[in-house]
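*Asks:* Features from Swiss-Prot:
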- 2-83: domain 'GST N-terminal' (DOMAIN)
- Tyr8, Arg14, Trp39, Lys47, Gln54, Leu55, Gln67, Ser68: glutathione binding site (BINDING)
- 85-206: domain 'GST C-terminal' (DOMAIN)
- Phe111 to Tyr: Reduction in activity and altered substrate specificity; inactive towards 4-nitroquinoline-1-oxide, active towards ethacrynic acid and tPBO (MUTAGEN)
- Pro208 to Gly or His: Reduction in activity (MUTAGEN)
Amino acid sequence: MPGYVLTYFPVRGRAEPIRLLLADQGISWKEDEVQIPDWFSGKDARKKEAVFGQLPQFQDGDYVLYQSNSILRYLGNKHGLTGANDEERGHIDMVNDGVEDLRQKYGRLIFFEYETGKDKYLKELPSQLDFFERILSKNANGSKFVVGQKISFADYNLLDILQCHLDLCSKSLSAYPLLTAYVERLVARPKISEYLKSDARNKRPITPKHKK
């Protein structure tokens, strides 16, 4: 197995779905932690080398990749987490894009609108969660994954953003039995469960705006 290096800030953020995938698949990786003040002040010289000036960065030997969803897809392709056929692959990409839409809305709330917009956000959240509940219902009556019989890279992304919303409001999934069971099922996977209990996971806040 090649040596993987994940470069990111000391938070969960956009790197967390990648970590969930690696942990669940039993793949070891090294964390290369970048201090947030050094990055945004330009003190950390790696910012000049970063494509789009953003993290996370993922390194697989000599190969370097940026953009969290591209990294997830790369790992999905490499480790058989992209579906069994073209139709499943297309559907997995669609779900992952839907997660990205929700993640961007969540990010705007946390970083820019939390004090004034949280109530409105939670009131409108069902309009987003309805989509994912419906997606689950169409695959084995919601008893499996977003697509097919095997976990995909999109599942790790969806799990993470759902956990973010449970942190935001513990009742955010209460009206969604399939999503609730889905989260419970995935966090019970032995290697995910082990990772979620680890010091490495729990020392990192969700974002810089969150307290540890």
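Quick reminder: no glycine exception, Cβ is built from N, Cα and C everywhere.
Keep in mind that this structure shows the original residues, not the substituted ones.
Are these features on the surface or tucked inside, and what touches them?
*Replies:* Listed in sequence order, the residues of the same chain lying 6 or more apart from Tyr8 (glutathione binding site) and placing their CB within less than 8 Å of its CB are Arg14, Ala15, Glu31, Asp32, Glu33, Val34, Leu55, Pro56, Gln57.
Under DSSP, the residues of the domain 'GST C-terminal' (85-206) split into helix, strand and coil as follows: 92 helix, 0 strand, 30 coil.
Non-local contacts of Phe111 (mutagenesis position) by the CB criterion (under 8 A, 6+ apart in sequence, same chain) comprise Thr207, Lys209.
Summarising the environment of Pro208 (mutagenesis position), the number of other Cβ atoms within 10 Å of its Cβ, over all protein chains shown, is 12. Pro208 (mutagenesis position) falls within neither a helix nor a strand when secondary structure is assigned with DSSP, and so counts as coil.
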*Asks:* So, by DSSP, how many helix, strand and coil residues make up the domain 'GST N-terminal' (2-83)?
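*Replies:* Summed by class, the stretch gives 36 helix, 18 strand, 28 coil.
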*Asks:* Out of Arg14, Lys47, which has the highest number of nearby Cβ atoms, where nearby means within 10 Å of its Cβ, if these are the binding-site residues?
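*Replies:* Result of the Cβ crowding comparison: Arg14.
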*Asks:* Indicate the candidate from Gln54, Gln67 with the smallest number of other Cβ atoms within 10 Å of its Cβ, considering only these binding-site residues.
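*Replies:* Per-residue Cβ counts within 10 Å for the binding-site residues Gln54, Gln67 bottom out at Gln54.
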*Asks:* Taking Tyr8, Arg14, Trp39, Lys47, Gln54, Leu55, Gln67, Ser68 as the record's glutathione-binding set, what's the max Cα pairwise distance in Å, rounded to a whole number?
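*Replies:* Roughly 17 Å, rounded to the nearest whole number.
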